[in-house]
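J.: Dumping the structure here so I can ask a few things about it.
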Amino acid sequence: MIDFLKQLPHLEPYGNPFYFIYLGIALLPIFIGLFFKKRFAIYECLVSITFIVLALTGTHASQILALLFYIVWQIIWVYSYKRYRSQRDNKWVFYLHSFLVVLPLILVKVEPTINGTQSLLNFLGISYLTFRAVGMIIEMRDGVLKEFTLGEFLRFMLFMPTFTSGPIDRFKRFNEDYQSIPNRDELLNMLEQAVKYIMLGFLYKFVLAQIFGSMLLPPLKAQALSQGGIFNLPTLGVMYVYGFDLFFDFAGYSMFALAVSNLMGIKSPINFDKPFISRDMKEFWNRWHMSLSFWFRDFVFMRLVIVLMRNKVFKNRNTTSNVAYIINMMVMGFWHGITWYYIAYGIFHGIGLVINDAWLRKKKTINKDRKKAGLKPLPENKWTKALGIFITFNTVMLSFLIFSGFLNDLWFTKK
């Protein structure tokens, strides 16, 4: 079986122009069908499965079996909880099912740390599929999601455009989108948007990301490592160049995913909205990797705040939110991987959000006192906005340097 799969051609998702040619040909009947208010569900399924399989062939062929196991595992526990939730509601049963749904991802993240090898359960896209499955469990607990068929579940989990790296969608939003076929005017607007996304994606991923990631970054890293020390000027260059490379590469991928989703009649959530013009850290997370940020906000941060307040863990509401910020972002760090720099990245952003909130509260108090004293509030103009953008941008770039793992090489790798 594995030998047969290895013989199949490998197509890296959004990796080269040929991928887009093959994908465009495959999507043409789908788009024409939508134009005449018809969905070819079986054909859509075949296209999704074909391109997912071709993304996992070659050296990745064993991942196809891992994906099959994973899907069966999720069907068992998602449907187990669906059946249970239709009759009863117990928080421990909810916690157990949530844990079981996340368990394959936990094993995938932990195994390399323990024995230095990749887990047999690992496959391209497991993190993002786990977000989808856990989101369904949580929405069933909330009563937002009650009924869905096996076909709808599989269509959501195996939606090809966003399979490998998001954006992260929610079942209810996705399914409503799928069931409501856009009219011709909407569809033409989606086509126009898709063309813009593809052009911007090519600029981001194949031009700008190549310049920053392939041309500028390697020599800067080499210079920084040769100089050594805690920090040096080339490391400062690495910080900015890596940050731009990360953005253009990931944002370019997201543009492609949005474009292909549009061509399949689905308006997937956007992931980036000019994050580098953010005036503070909270605004940054409302603009950067938005589908991930909003998922953690809704399903981790808000629920953690409710649990802490309900159990009166802290008397002060601000302390509660501060602790929730740090835990929320630390969990996000662990999701990226169990390394000190991913975890430090999460804690760094958690502390950044705490400081951000503290400043907003302090600013509110200062303005209130100034009003009582007959003074104008603290200035808010283009200069204060520029200062906020400057501070936030450099703070974010420093966090990306931590995230990159380069400091691990600079500080701990023997030369």
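Quick reminder: no glycine exception, Cβ is built from N, Cα and C everywhere.
Taken from Swiss-Prot, the feature active site covers HIS336. Looking at Swiss-Prot, the entry for mutagenesis of VAL305 to Asp says: Reduced binding to DltC.
What's the neighbourhood like for these features in this structure?
T.: Neighbour count (other Cβ atoms within 10 Å of the Cβ, all protein chains): 15 for HIS336 (active site).
For the recorded site, VAL305 (mutagenesis position), the DSSP three-state label reads helix.
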J.: Cα-Cα separation of VAL305 (mutagenesis position) and HIS336 (active site), in Å?
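T.: VAL305 (mutagenesis position) to HIS336 (active site), Cα-Cα distance: 23 Å.
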J.: Let's check the environment of VAL305 (mutagenesis position): how many other CB atoms sit within 10 Å of its CB?
T.: 17
